[in-house]
Amino acid sequence: MLKYKPLLKISKNCEAAILRASKTRLNTIRAYGSTVPKSKSFEQDSRKRTQSWTALRVGAILAATSSVAYLNWHNGQIDNEPKLDMNKQKISPAEVAKHNKPDDCWVVINGYVYDLTRFLPNHPGGQDVIKFNAGKDVTAIFEPLHAPNVIDKYIAPEKKLGPLQGSMPPELVCPPYAPGETKEDIARKEQLKSLLPPLDNIINLYDFEYLASQTLTKQAWAYYSSGANDEVTHRENHNAYHRIFFKPKILVDVRKVDISTDMLGSHVDVPFYVSATALCKLGNPLEGEKDVARGCGQGVTKVPQMISTLASCSPEEIIEAAPSDKQIQWYQLYVNSDRKITDDLVKNVEKLGVKALFVTVDAPSLGQREKDMKLKFSNTKAGPKAMKKTNVEESQGASRALSKFIDPSLTWKDIEELKKKTKLPIVIKGVQRTEDVIKAAEIGVSGVVLSNHGGRQLDFSRAPIEVLAETMPILEQRNLKDKLEVFVDGGVRRGTDVLKALCLGAKGVGLGRPFLYANSCYGRNGVEKAIEILRDEIEMSMRLLGVTSIAELKPDLLDLSTLKARTVGVPNDVLYNEVYEGPTLTEFEDA
């Protein structure tokens with residue numbers, strides 16, 4: 001069993017403490033991984049991930065990543081290589097370096113020179129990420145999170161100036177960059193990545209979370225793990241499940257247990273799905289969401305995957321990566337202020353074969369995700385000091401940079417209009433009150449997801465499981481229960497959490513962060529392992545509960561008497577508390 005060492009509160013000014021902590025972490029993982037040999041395929045995947053890890057050291061890409069989905073939206077081609085004329089006259093590094101101003105901005109990407117001057121105002125991630133790197137080789141910023149063929153979509157042929165002659169001098173090459181970390185921090189994490197325990201030793205979803213917390217860059221960890229403000233809702237999403245208890249039946253023949261069910265017209269192996277999460281390449285630089293697709297479809301148990309609008313990979317890449325044509329993939333949609341872009345995107349993913357649209361409605365403005373904001377957007381070696389001379393919002397963090405294009409004027413009327421434009425089932429994602437579930441049923445959408453964005457939006461929103469317990473009896477009273485399917489996500493870490501939601505009437509249960517962490521550490525094999533863990537926990541708990549099918553899960557199997565008693569202490573979840581890292585206070589600058 002992994003020992004969750006309290007390693008995170010290390011004095012930054014004490015080199016000896018850092019060395020001791022590093023040694024402790026390494027010894028912990030060495031001991032943990034010593035009992036079971038790694039499989040050949042795992043070792044190969046591990047080497048690939050380790051080799052690629054340095055490609056992730058990018059701070060400025062987080063401001064550029066709002067363009068990831070935006071630029072991938074129109075990627076109708078599977079061929080991801082940009083169309084370049086290599087016969088054009090070569091351009092010297094000295095010439096590139098002259099064009100280093102906002103009104104005269106050239107950059108180098110993968111050995112080719114581009115004039116981005118006219119593109120600057122239209123860059124969804126803001127001008128500054130390009131402007132501060134004008135006259136430089138920006139490959140390390142561009143490549144990890146952009147499909148190469150986005151260049152063809154947004155850069156006119158005449159702005160593709162020609163191949164670079166030789167290479168840019170080191171001082172004009174944007175370095176891999178990890179805000180808030182020293183070279184020693186990065187080296188230690190790379191070493192830890194090479195010492196990950198074999199998957200056979202991973203026995204619960206918290207193991208993935210712990211390993212990710214120790215190996216991800218600070219910026220990636222902050223983006224993945226952060227919640228809004230004081231993170232009360234982030235914690236409450238999970239803690240609410242601990243205020244629900246079971247009332248198991250006995251003397252039931254449970255030799256055969258069937259956990260398959262139906263969701264949105266498709267038969268599925270399990271009652272849970274991988275919820276949409278942005279920027280998987282922050283944790284898995286080589287494959288990103290493509291490995292999630294593979295992990296969801298390569299094993300015995302197939303799991304629906306919800307593809308994010310803000311994915312690091314294009315919809316084409318993710319769908320093509322699915323091991324089987326029968327694999328179920330849904331699409332999570334942020335509605336763009338430019339509705340034509342949204343309309344084109346919907347047509348595209350429908351043509352690609354997704355089975356449903358999940359329209360996110362809880363993000364008219366991005367929440368105050370302070371852990372993310374602490375690692376301020378920085379584009380140059382000079383960092384924030386240089387940026388203070390501009391009007392860039394230094395403290396926006398990755399989340400704020402990502403939110404630029406989302407339409408804050410979205411209304412119920414827009415949902416009804418969207419229904420007319422697609423044959424796909426439409427599910428409203430981010431519903432947080434019973435009255436809105438009733439409204440959704442009345443306008444005829446196919447489903448809702450009770451969700452507060454993983455506690456990343458309005459702090460002190462209620463836990464989705466609590467909203468579910470309140471909502472389902474009212475839907476039944478109004479004869480609306482069969483009008484739409486109700487899903488729930490947020491805070492789920494155990495098979496018992498899934499069963500509690502199903503007992504209360506949920507059609508399916510979504511998990512996001514656990515699969516992010518599994519993918520970050522082990523790629524597709526980690527995703528498959530996380531699925532196996534959750535599946536086994538559900539099957540075991542159903543036997544202990546005295547039921548053999550999803551249809552037998554009813555509210556009478558639960559004790560809800562303390563669900564709303566938020567002032568009553570919940571059972572101490574030791575593993576959750578060990579891996580949870582809350583917001584921090586601002587520190588003094590180094591002298």
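Positions of Cβ are set from backbone N, Cα and C atoms, glycine also.
Here the original residues stay in place, and none of the substitutions has been built in.
Across the domain 'Cytochrome b5 heme-binding' (88-165), DSSP classifies residues as 28 helix, 20 strand, 30 coil. The domain 'Cytochrome b5 heme-binding' feature in Swiss-Prot is assigned to 88-165; the stated evidence is sequence analysis.
Cβ contacts within 10 Å of Q219 (heme b binding site), excluding its own Cβ and spanning all protein chains shown: 28. Look at Swiss-Prot and you will find H123, H146, Y177, Q219, Y223, K376 tagged as heme b binding site, backed by experimental evidence.
Look at Swiss-Prot and you will find 197-563 tagged as domain 'FMN hydroxy acid dehydrogenase', backed by sequence analysis.
In the three-state DSSP reading, Y223 (heme b binding site) counts as helix. Annotated pyruvate binding site per Swiss-Prot: Y223, Y334, H453, R456, in sequence order.
Swiss-Prot gives this note for the published mutagenesis H453 to Q: 12000-fold decrease in catalytic activity and 50000-fold decrease in catalytic efficiency, with ferricyanide as electron acceptor. Around H453 (mutagenesis position), a 10 Å sphere centred on its CB holds 24 further CB atoms from the protein chains shown.
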For Y223 (heme b binding site), the one of Y334, H453, R456 that lies nearest, given that the recorded positions are compared by Cα: R456
Nearest-integer angstrom distance between the alpha carbons (Cα) of H123 (heme b binding site) and Y334 (pyruvate binding site): 18
Cβ packing number for R456 (pyruvate binding site), 10 Å threshold: 23
Cα separation, Q219 (heme b binding site) to Y334 (pyruvate binding site) (Å, whole number): 23
DSSP state at H453 (mutagenesis position), helix/strand/coil: helix
Length of the line joining the Cα atoms of Q219 (heme b binding site) and R456 (pyruvate binding site), in Å: 16
Stretch-averaged pLDDT - the domain 'Cytochrome b5 heme-binding' (88-165): 85
Cβ packing number for Y223 (heme b binding site), 10 Å threshold: 25
